[in-house]
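Encoded as structure tokens, the structure appears first; notes follow it.
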Amino acid sequence: MPVLGPERRLLASLSSAPPAAPRLGLAANQTNQTGPQCLEVSIPDGLFLSLGLVSLVENVLVVAAIAKNRNLHSPMYYFVCCLAVSDLLVSVSNVLETAVLLLLEAGALAAQAAVVQQLDNVMDVLICGSMVSSLCFLGAIAVDRYVSIFYALRYHSIVTLPRAGRAIAAIWAGSVLSSTLFIAYYHHTAVLLGLVSFFVAMLALMAVLYVHMLARACQHGRHIARLHKTQHPTRQGCGLKGAATLTILLGVFLLCWAPFFLHLSLVVLCPQHPTCGCVFKNVNLFLALVICNSIVDPLIYAFRSQELRKTLQEVLQCSW
């Protein structure tokens, strides 16, 4: 956990850091060379805490609602539940990290450097693992929806509970393993490129599947329109509504995740270039966007379900 230097987030250590302080933030890489004036967005600790707490509450409610309602005990909602757990871990790690850093800076918590380093490693693994698992479950949800549309009659024989369980177990195991290796070898170029390639693969998978689903939905809409002789209004409505949904799904994904992975790419491509250094200075902003994704995910993938919203109301009533 970097307690020195201008960068306060754990994943700031993903950059190439100076030998004297290998776990400091990206801004520590900057030298006294003349370069372009940089716009650095400062993210207050209070904002990190607020985002983490909002995400924490949202995702706890999603998990509680799915656990309470047996009608939601299906592979589709299990994937949504695991996505909520992944986002929950992102929130928990962020809240814990921010709280510990504030206590250390205020002198209210005394800890040896070795203890802080071990805590740093644990937090790094937790954050990286939750990020990897979150991306995996976003892809799994896309695959599940694709199968439900294109193989509707065979869906329940293809996506069974045992298969979904094995997929979920594999994702969690792979996330823990990959995050551990990533933190251990974060200074290797191949590791950073592997993580960036994984993000690009997930983006391509989601884009291909959702675009294909949109095309099938519009094709089905045109078929219905021909039967009712209302072709043009239906086609236009299908295109606008489908494009809006697709824009929300992929737009939010890109907005929240792409800046962070662009940052990793630049760490590999131009670690010492002044212009890239301007990007490095905003790593806290990129991590805040990742946390924002944990807030938006329940709104897109969970709360749109009428059954889940009804159960959520029951959970809230019981809590009061």
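In case you wondered, yes, glycine gets a Cβ from its N, Cα and C as well.
Don't expect the noted substitutions in this model, because it carries the original residues.
Pulled from Swiss-Prot, these are the features on record:
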- VAL95 to Met: In allele MC1R*2 and strain Jeju native black (VARIANT)
- LEU102 to Pro: In allele MC1R*2 and strain Jeju native black; may form a constitutively active receptor (VARIANT)
- ASP124 to Asn: In allele MC1R*3 (VARIANT)
- ALA164 to Val: In allele MC1R*4 (VARIANT)
- LEU192 to Met: In strain: Jeju native black (VARIANT)
- MET213 to Val: In strain: Jeju native black (VARIANT)
- ALA243 to Thr: In allele MC1R*4 (VARIANT)
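Positions of Swiss-Prot features highlighted on the structure.
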residue	record	DSSP class
VAL95	variant position	helix
LEU102	variant position	helix
ASP124	variant position	helix
ALA164	variant position	helix
LEU192	variant position	helix
MET213	variant position	helix
Going by C-alpha positions, which of the variant positions (VAL95, ASP124, LEU192, MET213) is nearest LEU102 (variant position)?
VAL95
Quick one: of the variant positions VAL95, ASP124, ALA164, MET213, which has its CA closest to the CA of LEU192 (variant position)?
ASP124
Across every protein chain in view, the count of C-beta atoms other than its own within 10 A of the C-beta of MET213 (variant position) is 19
Including all protein chains displayed, how many Cβ atoms other than that of VAL95 (variant position) lie within 10 Å of its Cβ?
19
If you count the other Cβ atoms within 10 Å of each Cβ, which of the variant positions LEU102, ALA164, LEU192 comes out on top?
LEU192
